Each structure stands twice: as structure tokens, then as C-alpha cells.
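Report on the following structure.
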Amino acid sequence: MIKLRMPAGGERYIDGKSVYKLYLMIKQHMNGKYDVIKYNWCMRVSDAAYQKRRDKYFFQKLSEKYKLKELALIFISNLVANQDAWIGDISDADALVFYREYIGRLKQIKFKFEEDIRNIYYFSKKVEVSAFKEIFEYNPKVQSSYIFKLLQSNIISFETFILLDSFLNIIDKHDEQTDNLVWNNYSIKLKAYRKILNIDSQKAKNVFIETVKSCKY
């Protein structure tokens with residue numbers, strides 16, 4: 001249902017400078033300033049620029065411990081959560097626990113998606129919307145939407161939001177209706193994350209329909 005688009009040769013080790021380039025690419029990608037897919041996971045960085053970095057120690061240590069695929073997942077998992085995450089923070093134990101939780105979430109994506117859909121459905125009953133579709137629609141009066149608030153509150157995951165977007169077009173519809181700064185910051189990250197995911201939108205839609213049906217009975 002969902003699969004990451006990763007750099008080629010993921011089972012190899014890379015040097016410290018290459019780890020820095022990978023980190024920089026993903027960080028700029030998540031901030032909407034670069035496109036790792038368009039440029040095929042390539043970026044030019046001079047040796048001089050890398051040597052000037054006071055934090056190159058962290059990149060070197062990571063290069064000795066993790067393969068390319070693992071590094072990409074570590075950076076993606078942490079930069080999805082925080083676009084401005086510093087390499088020193090990403091290198092600590094908490095960040096690595098976060099990475100392992102992210103891997104677990106991806107492996108159980110169907111279960112997590114169904115769980116989030118049920119939470120959305122029960123939330124819709126709690127707030128007493130006149131129609132279930134209102135949960136996914138932008139409300140100009142409050143400059144937000146229920147589905148966005150659920151994402152902000154960590155009730156649903158970024159993966160669930162993007163799976164829903166694959167057949168409901170939530171992100172683009174919100175973009176058309178608002179230039180709200182808070183939404184814009186999330187929109188940049190969501191669209192960047194969406195680019196590095198291969199999604200089976202029909203399967204996501206089928207799971208959504210079946211899960212909502214099961215909640216009604």
C-alpha cells in the first residue's frame with residue numbers, strides 16, 4: 001500500500017561526506033528546497049564545504065555504523081517529524097529509537113491505517129458533523145480542518161494523511177483554499193514526503209471504505 005522510494009545501492013557503506021550530502025538532500029527536500037527524486041538522489045558538495053563543517057564528526061561516526069539504506073531511513077524518519085532537525089540530535093539514542101519505531105510503523109502500515117481510520121470515524125461521531133466528508137474539508141471560518149487537527153495532535157500519522165490524500169486530494173484542496181502559515185508549513189512537508197512514497201491509492205481507498213463500513217456495524 002505504501003513504499004519508500006530509496007536511493008540505489010542501499011546495502012553499501014558510504015563515507016562521511018556522502019552521509020552529509022544525504023542528510024542535506026533529505027533536509028532540503030523536506031523543506032521544499034530540493035527534489036531528491038528529480039535529481040536521482042544526487043547533490044554536489046565540495047570537499048572544502050564539508051571540511052568546514054564543525055559537525056562533520058557526526059557524519060563520520062554514522063558512516064562507520066550504518067549502511068546507505070539505514071541512513072536514509074534514519075534521516076527521513078526524523079526529518080518528517082522535524083524538518084529542521086540537527087545532525088547531532090539525529091545521531092543520539094532517542095533519534096535511533098524513533099527510527100526503529102518508524103520502521104515498525106511502515107511494516108504494519110495497513111493495521112496502522114485501519115486504526116487511524118477508526119479513530120477518525122469515532123472522532124466524527126464525537127464532534128457530530130452532519131456528513132462524514134466534513135472531516136476532510138477545509139473550513140475557512142476556523143482556518144483549518146478536522147483532519148488537519150488530527151494530524152497536528154498526532155491522533156493520525158503523516159502516512160495516514162498521505163494515504164487519505166491519495167484518493168481524497170486533501171493537500172491540494174487545502175492549498176487552494178488557504179495561505180495560512182501553519183498549514184503552509186505542513187503542506188510543504190506533506191508534499192515533499194508524498195514525493196518519496198509509492199502509494200497504491202486504490203488499495204488505500206478500499207481499506208478506507210471497508211474500515212468505515214465495519215465501524216457502522
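Using the three backbone atoms N, Cα and C, a Cβ is placed for every residue, glycine included.
Just so you know, the substitutions we noted aren't modelled in this structure.
Quoted from Swiss-Prot, the note on the mutagenesis of LYS27 to Glu is: Impaired DNA-binding. The DSSP secondary structure for LYS27 (mutagenesis position) is helix. Remark: LYS27 (mutagenesis position) has PHE75, LEU79, GLN83, ASP84, ALA85 as non-local neighbours, by Cβ distance under 8 Å and separation of at least 6 in sequence.
Under the heading of mutagenesis, Swiss-Prot lists LYS38 to Ala and annotates it as follows: Impaired DNA-binding. Long-range Cβ neighbours of LYS38 (mutagenesis position) (same chain, at least 6 residues apart, Cβ-Cβ under 8 Å): none.
Swiss-Prot documents TYR39 to Ala as a published mutagenesis change and attaches the note Impaired DNA-binding. In three-state terms derived from DSSP, TYR39 (mutagenesis position) belongs to neither a helical nor a strand segment and is classed as coil.
Recorded in Swiss-Prot as a mutagenesis result, ILE87 to Ala carries the remark: Impaired DNA-binding but loads helicase normally onto ssDNA covered with SSB. Around the Cβ of ILE87 (mutagenesis position), a 10 Å sphere holds 21 further Cβ atoms from the protein chains shown.
Here the residue is the original one, but Swiss-Prot notes a mutagenesis experiment at this spot, TYR122 to Ala: Impaired interaction with the DnaB-like replicative helicase. DSSP assigns TYR122 (mutagenesis position) to a helical segment in the three-state reduction.
Of all Cβ atoms in the shown protein chains, 20 besides its own fall within 10 Å of the Cβ of TYR138 (mutagenesis position). Secondary structure from DSSP puts TYR138 (mutagenesis position) in coil. One mutagenesis experiment catalogued in Swiss-Prot, TYR138 to Ala, is accompanied by this note: Impaired interaction with SSB.
In sequence order, SER145 are the residues near ASN139 (mutagenesis position), counting only same-chain partners six or more apart with C-beta under 8 A. Under its mutagenesis annotations, Swiss-Prot gives ASN139 to Ala the following note: Impaired interaction with SSB.
Listed in Swiss-Prot as a mutagenesis experiment, LYS216 to Ala is described as follows: Impaired interaction with SSB. Taking the Cβ of LYS216 (mutagenesis position) as centre and 10 Å as the limit, one finds 6 other Cβ atoms among all the protein chains shown. The DSSP secondary structure for LYS216 (mutagenesis position) is helix.
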> What Cα-Cα separation, expressed in whole Å, is found between LYS216 (mutagenesis position) and TYR39 (mutagenesis position)?
Replying inline: 46
> Just the number: how many Å between the Cα atoms of TYR138 (mutagenesis position) and TYR122 (mutagenesis position)?
Replying inline: 19
> How many Å lie between the Cα of ILE87 (mutagenesis position) and the Cα of TYR122 (mutagenesis position)?
Replying inline: 39
> What's the CA-CA gap between TYR122 (mutagenesis position) and TYR39 (mutagenesis position) in angstrom, rounded?
Replying inline: 42
